[in-house]
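Colleague: Encoded as structure tokens, here's the structure I'll be asking about.
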Amino acid sequence: MMGVTTTLNEDTEPSIPPGFGPFATLPLWGIHNDAKPAVTHSTPVQALQSIRKDSEECQPSAAVSRSDTPCSTSGTQTCRKSLRNRPPIDYSRFEHISDEDSDVEIVEKDVSSTRRRQQLPKGVLRGCAECSDCQKVIAKWNPAGARRPVLDEAPVFYPTEEEFEDTLKYIESIRPMAEPYGICRIVPPSSWKPPCLLKDKSIWEGSKFSTRVQKVDKLQNRKSSKKGRRGGMMKRRKLAESEENSATAHTQTGMQQSPERFGFEPGPEFTLQTFQKYADDFSKQYFRKDTSMDSVPSVEDIEGEYWRIVEVPTEEIEVIYGADLETGTFGSGFPKLSPETKSDAEDKYAQSGWNLNNLPRLQGSVLSFEGGDISGVLVPWVYVGMCFSSFCWHVEDHHLYSLNYMHWGAPKLWYGVPGKDAVNLESAMRKHLPELFEEQPDLLHNLVTQFSPSLLKSEGVHVYRCVQHEGEFVLTFPRAYHAGFNCGFNCAEAVNVAPIDWLPIGHNAVELYREQARKITISHDKLLLGAAREAIRAQWDILFLKRNTADNMRWKSICGADSTIFKALKARIETELVQRKTLGVPAQSRKMDAEFDSIDRECALCYYDLHLSASGCPCCPEKYACLVHAKQLCSCDWDKRFFLFRYDVNELNILADALGGKLSAIHRWGVSDLGLSLSSCVKREKVQDSKTVRRLTDGPRRSYMSQASAVSLVSSSTSNEQKDEGNKIMKIASPQTNNVCPSVEQRKSENISPLKEPCVRNELSCTTNSDSNGLQYNGGLGGHKGSAPGLPVSSSPSFSSNVATRPISTSSVSMKIVQGLVASKSCIQASSRTGDSRSLLGEHHNRSPAMIHDGTNMKSSLESSNNSCRLIASDYNATPCHSSKDQVLVTPGTNASVVTLKDSSQVHSASSQQFVRTGPWTQSASHEASSPSTSALKPSLDPPAMKNLYGGFTQGSAHPGPPSFSNQQPNDGRLQRTSESLPGVEARARGHPTVTAQPALEIHSRNGGAQKGPRIANVVHRFKCSVEPLEIGVVLSGRLWSSSQAIFPKGFRSRVKYFSIVDPIQMAYYISEILDAGMQGPLFMVKLENCPGEVFINLSPTKCWNMVRERLNMEIRRQLNMGKSNLPTLQPPGSVDGLEMFGLLSPPIVQAIWARDRDHICTEYWRSRPHVLIEDPNNRHMLSQGPPLLALRGLIQRANRDELQVLRSLMTNSNNLDDSSRQQAAHIIEEEIAKQLC
């Protein structure tokens, strides 16, 4: 021990290590006979391993000797020298190993890493007494210690001008090549140079932004700290939410403000001008090798120095980063569409799909179905960086795509890991940073931890490098981890996008979030269902309206049973059904209100999205849970729990079938859920009627199932509390409409939010359970419930019902007047064979009928004991049915009628192919006085007379012009109550009596009830119209372009005045137009002149105007419910004739159309008028073609060009035909006739 005299200041090494003095005379390898000398180590690695083992064994001895030996307190350098002073080891063999690569150094850092990290000297001194945005850089670039990772490069793509036009299509095209890398670079065409608005002087010098202070040396190597500052990730949130709500959400999962977490402290505010000065000053000071010259490092030099600082720091390096700057406040670098657009170039870039302000909501991105502006997801973020400012390893929220564009500046280095290696990256980081993950299990969600790509690569994780330059895009793929840093001052902008292929990945993301109890950013179910509904809408437009637009074709191309969206929807439905089945049969199930998730609704336990379903309890009205955690919501009895479902099981199945391309499902979903506002379902119902072909269509009308009444999935008894809730929900089922005309004030009801699209139909939803014979209807009229135990229910029920218009064809009909519209059992069974019929339940005081509709059967839930009929609602006019088959309709001119079982049987015996438009069943005043409550009227009408009664024209009609009414006031446009109408006159001319109906409301009033609600005329009057032709159009051949009544010229336009559907008190002009629907023939369109948003389209002119009439009646009812007076009476069926309203029966217009068809190419029309005289310009009269010539014309139309030329040569030159040739031609014709007879 006396030989140990080394002090802290001695430079010479001691002859023997401290503490080994007494054993100095003994060789180390002589202690055991079987020991080998240390010099036998064959490699430096083996020697280093021996040193590491010896150093661990020496630690206790060194601790004991520290109090006795001055050397033990010397620092790491002295300890290192003592460890190297071992006679058996030749240390000269390791002198060539640098300090950075030495394993000895690594061992020493492991021993005293905490002390060394705490003792790192300051490399950057930021701020002073006078300002906070100045700096002094003490640390210097160390090229010798560079630790640049050896990685493969991510792919780079150079789209052409044509490829660059469609953003999502191009991303889809490169996905198979780029997704295996997780990241790629896209270099736009050289001509694409958008202006950067952030360089405007007002923003450059005047707009300040907040920054973060990043300690680069602690991004990877730091101790698990119990004290820290806020986290580095800002939670994506909606811009529209209030500051209070924003702050709350921000505290919960946004900027991690917990004092137990490591994070980035806030830095000073900068403008772009001052930040550039600060960033350039840092780079200049840090990379200056000496005072005599400046050095400009390459990207590779900066990369090597960055990872040296992260992995083996020697000084504390602080940098500033302006990250996550909301473009909504700071501004975007891309131009936006506005009236202030200065040039065509700006307008071009403002509309570009590569403009990050447009990208998330492009057609084909499911983010377009998110209504709110979510900062960072749908609203881009701006990033202003300097050298070494970093973005740490992370994936995008919900595993979305992200697109980053660099506006200007130094390169940005990216590192990407493909989605298939995401789990491997997480495992590798947990393995090497266990303390950090123990403290923060969600460490990777906070963007505060960097990790060496070299270490990831050594763990088998695929990592790729990408260098982004000014004017280039970087695209990251779903669940692809990425990180990086900036090489100097630059500015970039980024946003998310979600093509259809993201949907299954997004579903996995939200399920993962549920497991992690992590807050969501977007509603995945809302996006999925929104995309599915839009895809079905596109298929509707293509299949029924022949609108083969680019957008529609894009959506159609992604549909089908093998499509991604179909599989994603099926997977989500299966998950939902499993969860519902797990719950068993819920005691109380309700229809989810449309606005339920207008505010963010999340599971109180796992934060799962509640767009599709939710569970709740009366004890906590503002607290809901997902179906998985329904039992954990509260401690109340299970019977008190209620469940909200946006769609029932059958509706979800119909949605899936429609998305898969099933035509009937597309039709059902389009009618019931979409309610297309600008068109009707263009379907053809061809009905033969004495050589007349009529085309009928189903007209979809705006409806919102989400505004329906409460739904019970099974038959069960409910508590009074449930009944009160049903009554409360029922209030939302009152008739409502909405006008999209900007000049019209949007109407709102107390319990109904305004509809987002034009509405021409209202409905109640009534859902059945195919597993039960009973049915429960929550919230009948007036809030009452009706039950129908024992009624058979179809296995494929529909999810809404509307009063349907069904044509009736019969030679004898028995009508009775009762309170309410009553349909017989037989009539209902007849209608059940028509397919997808609908019903609309209307409110009426003191009555609460309920009706169910199962898609094939329509049955009421209340029995009428007196008449053996089933009662359904009565207060609404009938509306067009939705079926491709022939329907049966009883449409009285009043709100009340009944068809007995016996009478209805006669309906079935009538021809199902005959269509008769709704007509004016009327009753005289004297007769109604004698029968105040019920009267049996049996008019004997044959089918031809009945057709004429309903507004048709007979074959013998010599003049197609409209009739006039002497009892109507001129030009007032209102219906007047007169003793007879046109149908009555026509019926009397044929010897049939006129039947007048008594309104149910008046009967109810006479019986003591209060007379409320809209009035309907006792006598149906044809509306007297004066049509102004705007354009005659062009006549086309083909049977679809004419009928026995009128010719339908393509491009025909006319103008007529009728009650305004916006304000029924006023009259308004309507524009009627005939369009070309291709194979479907003519398409009839009517629109309100001063409100282009109100458009009605159908393949039948009469049904087209009937849609206008029904829309008018709905508005009258709505305004009447609001207490308005001086409203016109409800317009009954038959009050308007589509052909007349179009002007196609007006004599002047008819003459003009005839002039366009001098060759009589409209054969359907002229076949019924073989002797009509047409005046030519030379005042000569030409006789119309007779049947032989018409037959010849049909033959000629089927001939090809060569055959027509030969025929013309034969007919014009008599010399070509002698008697022999004529005989041969006749013989050939006779042979062909004989063949056809055989």
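Don't overthink the numbers, they just go from 1 along the chain as shown.
Cβ coordinates come from backbone N, Cα and C, glycine included.
Original residues only: the substitutions mentioned are not part of this model.
For reference, Swiss-Prot lists these features for the protein:
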- His394, Glu396, His482: Fe cation binding site (BINDING)
- 154-195: domain 'JmjN' (DOMAIN)
- 1019-1077: domain 'FYR N-terminal' (DOMAIN)
- 1079-1169: domain 'FYR C-terminal' (DOMAIN)
- Gly376 to Ala: Loss of activity on H3K4me3/2/1 (MUTAGEN)
- Trp381 to Ala: Loss of activity on H3K4me3/2/1 (MUTAGEN)
- His394 to Ala: Loss of activity on H3K4me3/2/1 (MUTAGEN)
- Asn404 to Ala: No effect on demethylase activity (MUTAGEN)
- Asn496 to Ala: Loss of activity on H3K4me3 (MUTAGEN)
Colleague: Apart from His394, Glu396, His482, which residues in this chain have a Cβ no more than 8 Å from the mean position of the Cβ atoms of those residues at the Fe cation site?
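Modeller: Apart from the listed residues, the neighbours are Trp393, Val395, Ser402, Thr476, Ala480, Tyr481, Ala483.
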Colleague: Calculate the distance in Å between the alpha carbons (Cα) of His482 (Fe cation binding site) and Asn404 (mutagenesis position), and round it to a whole number.
Modeller: 12
Colleague: Have a look around His482 (Fe cation binding site) and count the other CB atoms within 10 A of its CB, chains all included.
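Modeller: There are 25 such Cβ atoms around His482 (Fe cation binding site).
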Colleague: Just checking: which of Gly376, His394, Glu396, Asn496 have a Cα that is within 10 Å of the Cα of Asn404 (mutagenesis position), counting only these recorded positions?
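Modeller: Neighbours among recorded positions, in sequence order: Asn496.
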Colleague: Per DSSP, how many helix, strand and coil residues does the domain 'FYR N-terminal' (1019-1077) have?
Modeller: 3 helix, 25 strand, 31 coil
Colleague: Same chain only, sequence gap of 6 or more: which residues have a CB within under 8 Å of the CB of Asn496 (mutagenesis position)?
Modeller: Pro360, Leu367, Gly376, Val377, Leu378, Glu396, Asp397, Leu400, Tyr401, Ser402, Leu403
Colleague: With DSSP as the reference, give the number of residues of the domain 'JmjN' (154-195) in helix, strand and coil.
Modeller: 19 helix, 6 strand, 17 coil
Colleague: Under a three-state reduction of DSSP output, how is Glu396 (Fe cation binding site) classified: helix, strand, or coil?
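Modeller: Note: Glu396 (Fe cation binding site) is coil by DSSP, not helix or strand.
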Colleague: Determine, to the nearest whole angstrom, how far the Cα atom of His394 (mutagenesis position) is from the Cα atom of Trp381 (mutagenesis position).
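Modeller: Approximately 16 Å lies between the Cα of His394 (mutagenesis position) and that of Trp381 (mutagenesis position).
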Colleague: By the count of other Cβ atoms within 10 Å, pick out the sparsest of the recorded positions His394, Glu396, Asn404.
Modeller: His394
Colleague: Where DSSP helix means H, G or I and strand means E or B, what are the helix, strand and coil counts for the domain 'FYR C-terminal' (1079-1169)?
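Modeller: Taking each residue of the domain 'FYR C-terminal' (1079-1169) in turn, the totals are 42 helix, 16 strand, 33 coil.
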Colleague: Are there residues of the same chain, six or more positions away from Trp381 (mutagenesis position), whose CB falls under 8 angstroms from its CB, and which are they?
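Modeller: Result: Ala323, Asp324, Leu325, Glu326, Thr327, Ser375, Glu493, Ala494, Val495.
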Colleague: Please report the DSSP secondary structure of Asn404 (mutagenesis position), reduced to three states.
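Modeller: Note: Asn404 (mutagenesis position) is in a strand by DSSP.
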